[in-house]
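Enquirer: Look at Swiss-Prot and you will find Asp229 tagged as active site, nucleophile, backed by a curator's inference. Feature annotation from Swiss-Prot assigns active site, proton donor to Glu253; the stated evidence is a curator's inference. Per Swiss-Prot, substrate binding site is recorded for Asn56, Trp105, Arg227, Lys232, Met233, Asp322, Arg369, and the stated evidence type is similarity to another entry. If you look up Swiss-Prot, you'll see Asn143, Asp198 marked as Ca(2+) 1 binding site, on the strength of similarity to another entry. For the published mutagenesis Asp229 to Ala, Swiss-Prot gives the following note: No activity. Under its mutagenesis annotations, Swiss-Prot gives Glu253 to Ala the following note: No activity.
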Amino acid sequence: MFGVYFVLLFLSSALIHVANAGSNAEWRKRIIYQILTDRFAVDDGSTDNPCDPDANQYCGGTWKGIENKLDYIEDMGFNAIWISPIDKNIEGDIDGAGYAYHGYWNTDYESLNEHFGTEDDLVSLITAAHKAGIWVMLDSIVNSMALAPPLADADYSSLNPFNKESYFHPYCLIDWDITDNETNVMDCWQDSGVLLADLDVESSDVSSYLSDHFKSLISKYDFDGLRIDAVKMMNYTFFPDFVDATGVYSVGEVFSYDPDTMCSYMSVLPGVTNYFLQLYINFSFTATGAGFTLIPTYQEVMASNCSKYDSTLMLTFIENHDLYRFPYYTSDQSQIMGALSFVLIWDGIPSIFYGQEQGFNGGEDPANRPALWLTDYDQSNPYYTVIKTMVAFRKFVITQDPDWVTSTYQSIESAVDHYVGQKNDVLVMFNNMGVTNNLTIYEVETNYTANEVVSDVFGHRTLTVGADKTLTASMTNGYPLIMYPHSKMSGFTLPTVNRTVMPSTSATATTTVYTSYYSPSYSARSFTGTGSIFTISSSSRLILSFKTLVFGLGVTAMLFVLFF
């Protein structure tokens, strides 16, 4: 019976791609695995290709490498991947800023990045992904193009097709200390070591080309969605025509922890990256400041500030290529597993950054971008197993209850150390007490029927709801409880979470991190220190962290800087 169910589900996914590929409604059902193309897999699948993140060089990851490792992604259950930008990028080590291995320093919209492969390789990857029921989201650059410094020698003729200075806003650097001038952010240039010339998207020549170009790319390669980089640096007026032209779900990167700024772009885009929630997930699971009481606060702020927009189309995440890895903030296994589970069961479209399944713990870019192949693609890693379990459960719930993806969680109980919430038939209990502690939650009110038996997805056990519809449950060793009616799980078997406690990662004074559960060791930067857990730059764009947590007024003051 299980085999028949699986086949029907697979066929259904294939048919959906033909009929509704790229629609907002269908993207709600997707679970995204974000790939940094250069760091995921090499052509031949080898696992010993050297890669030093600190060198800021190309390490050899390709589209063919991704295709050859789709089974790794498919085994975790992901049904969408987000790949790096595909355009040709500036070559060489630019003024000490490194190479454009990440794909964000584009110079030619009409050519592919040859470091990642050929046109045939890209077509083959997308075809193979679709055959496996996996959609492909393209990271798109529409805000800027890269020039080699210095400005006095800037060669606009090196760019294609925008090969004249007149296609760009006049040079000025964004001043992040100016908080009340949108024009400064939208028209000035970013400082990234290279010159990121800011495209004049208000010009019809520029905007029309970009809309037509990405419409053509989507048609030619059969992309299913777009992630749009640096949305906050662009005028709102550009996006409606661009979104209409491309015709697929587009999620904009709004790198801001201010909910007003974040939600303002929902007026012109289907979805945005939910950095506001990302910050609160981080605080909650690291027991920082107000802890889990921030989750209902988040819900209240969203209801007040963003109620006219559809939050279920936002991207939910805890890591990406611009952020410190979450295990940099905490080495506690249950806190990390809890944060992973939260992302994969919460509202919105979940996105997992490559390497989260292996526990990557690097800090500031480039330490957060090691090569995945140096882990041997370990499928026994506990983080891999929790992702696999939660992805399978989320997909199962969606098949049982299609309205689940448009519903939102209702908070039932929260404190600094725990949170309880329910969405339809899914009840969640999270805590941040760590792997050496247990916590019992007494008589939690639920929406279940009296005396109903519920299954704990995470721990593979059952509990019984009381006659008064309340539930008393214990969270052991800091792990969460994810519950669902036992009667509705008949015939469905979830993967088992490996909860074997792994030794804490130890770091030498060099850039090599040694662990007992990665084979072989991989290179990444690791930091220790004292002080507050977060330091926010004047731009509010970069979170720096140290290992010692500070509670109370320090955190309150930081939140004041961020949001008021």
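Note that Cβ sites are derived from N, Cα and C of the backbone, with glycine treated the same way.
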Enquirer: Among the binding-site residues listed here, Asn56, Asn143, whose Cβ has the fewest other Cβ atoms inside 10 Å?
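Expert: Counting other Cβ atoms within 10 Å of each of the binding-site residues Asn56, Asn143, the minimum falls on Asn56.
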Enquirer: Taking the Cβ of Lys232 (substrate binding site) as the reference point, list residues of the same chain whose Cβ is under 8 angstroms away and which are at least six residues distant in sequence.
Expert: Val185, Glu253, Val254, Phe255, Ser256, Thr261, Tyr265
Enquirer: Whole number in angstrom, please: the longest C-alpha to C-alpha distance across Asn56, Trp105, Arg227, Lys232, Met233, Asp322, Arg369 for substrate.
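Expert: Farthest-apart Cα atoms in Asn56, Trp105, Arg227, Lys232, Met233, Asp322, Arg369 are separated by 26 Å.
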Enquirer: List the Cα distance (Å, whole number) between Asp322 (substrate binding site) and Asp229 (mutagenesis position).
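Expert: That separation, Cα to Cα, works out to 11 Å.
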Enquirer: Enumerate same-chain residues with a sequence separation of six or more from Asp198 (Ca(2+) 1 binding site) and a Cβ-Cβ distance below 8 A; give 'none' if the list is empty.
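Expert: Asp198 (Ca(2+) 1 binding site) has long-range Cβ partners Asn143, Ser144, Phe168, His169, Asp187, Cys188, Trp189, Gln190, Met233.
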Enquirer: Within 10 Å of the Cβ of Met233 (substrate binding site), how many other Cβ atoms can you find? Include all protein chains, please.
Expert: 23
Enquirer: Same-chain residues six or more away whose CB lies under 8 A from the CB of Arg227 (substrate binding site)?
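Expert: Arg227 (substrate binding site) has long-range Cβ partners Trp82, Met137, Leu138, Asp139, Ser140, Ser250, Val251, Gly252, Glu253.
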Enquirer: Any same-chain residues 6+ apart from Asp229 (mutagenesis position) with CB under 8 Å of its CB? Would you list them in sequence order, or say none?
Expert: Pro85, Tyr104, Asp139, Ser140, Ile141, Val142, Asn143, Glu253
Enquirer: Which residues, sitting 6 or more apart from Arg369 (substrate binding site) on the same chain, put a CB under 8 Å from its CB?
Expert: Leu36, Arg39, Pro53, His102, His321, Gly362
